[in-house]
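Notes for the one structure printed next.
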Amino acid sequence: MPAREYNYVEGFGGYGSLDDDDSDRDSERRNHDLGQRTITTSPTGVSRHAALNRYMIPGRINPLFRPTDAAQPPIVSTSTSASATEPTNRIGPGRIKETPETNFNAFLIAQLTRMEEQNANLKEEISLMKKEQELFFLENQKKLEKGFKDINKYVEDVSAMKEVFKEVVGIMTGERIRFIDHTGENVTPQEAARVGNPSTSTQAHQSQSRSTNWQEYSMHASILAGDPRIKPEPGLSDFENGEYDGNESDENATTRNLPLNNPDSVSNADDSNNQLDGTGNENDIRNRRGCVGTSYKLNRAIQNVTDAAREYFEGLPGQPSVLSLERRYGSTWRRSAKERTLFTKRMTIIKRIIDIKDDPSKYGLSLPENKISRNQAIKVVENIRLGNNTFKGHHCRLSMSQLYEYFSKKMDKLEDYSLTLKRRGKPRRIFLLEEREARLSLQQPHSIPNSSTGTPEHDQDT
């Protein structure tokens, strides 16, 4: 059965049958080509119809496989030469066949039209988005400019406040003399002199601070005086006058090397010491019951490692130990900056004692079974303070602050750690005075003769 031919109708957007064409168009075509013959369908035409069916809209009936009408006349096959010479095909008498290229071109035109519409919509959306982004950018740009202006204003205000604070601090410390014109003011000359001379108030504050510190030091020294195990540190005058004997390195060693927790070490104390011990015990009980821990201050009168270790591990007479305060209160008991600074310095020394006790071989100490007691570790650090050091090129008798500096700046060496005192040092100030005297002697003119003995230069001149 021959398939019915369909033509693309542009007005309705689909394919229509040739039977629906108007009669005027058919008659016009018949009058135009009266001598043409019917042409048989070639395989090439069939393949073109198949290609056209692939581009058909889904849901429509394929015209190549549509059942044919019984009234339609069959297509009469003719010779090949006639199909080659005739450009136009006819189906039945007086009916013109449309080529598949025309339908395919119409389909492409429709698709291109739809793509152009989509492109136009996309262009409109892009332009709208562009306008929105411009508005968003302008709005944020205004906010940023306003924020930068506010920041500049805040910076200027803070700079002005800093300048004011500098002036106030300078006036309070006396670095900047405050100028006030008292002309025409109702003030007394004494008040004007007091206001015009800020150094007076500064000196009064310094003297008051010194008196407070001295009172605090005296109180701490009295606490240390209640313990007969504590030996006072020799003063600078003892070294200058030669009253301090360097051979007394092992004096009172039995008292100092007793265990820190041995109560029998004070058995030779007199009755007054016993009374002090009783008072200390009562104070200890009262302090433990009260809230002494939160108001405790480190003893400023401590001058050696032994007393510092006793304060940390055991506690001074009538006072709790720093170790118990750390375990109970943490860092809340040292509230002021001075206490925190002093505690840091003391803990540097205490940690070195603990480290030596835990691993003595790390510091070159050869001991049986690599074990050392706490008292021996304290003695090692105390020997470093007394002279087993090379603090700035000399064997110095270090203070607690200098010992902290010696450890914190890692100036110590392995040969410094020893249970025996190799060499007793002198205070740092003695070496500084000797160096100063040596410089002054070199700077003196050689022409001035000595009253006792003549110099070689003077002998040559004479």
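The backbone N, Cα and C atoms fix where each Cβ goes, and this holds for glycine too.
This is the original sequence, none of the listed changes applied.
For the published mutagenesis Lys231 to Arg, Swiss-Prot gives the following note: Strongly reduces EUC1 sumoylation and the formation of ub-hotspots.
Trp333 (mutagenesis position) counts 20 other C-beta atoms within 10 Å of its own C-beta, drawing on all protein chains shown. Quoted from Swiss-Prot, the note attached to the mutagenesis of Trp333 to Ala states: Leads to complete loss of association with ub-hotspots; when associated with A-34.
Less than 8 angstroms from the CB of Arg334 (mutagenesis position) sit Leu298, Arg340, Phe343, each of them six or more residues away in the same chain. DSSP assigns Arg334 (mutagenesis position) to coil, not to a helix or a strand. Mutagenesis annotation in Swiss-Prot: Arg334 to Ala, described as Leads to complete loss of association with ub-hotspots; when associated with A-33; the structure shown retains the original residue.
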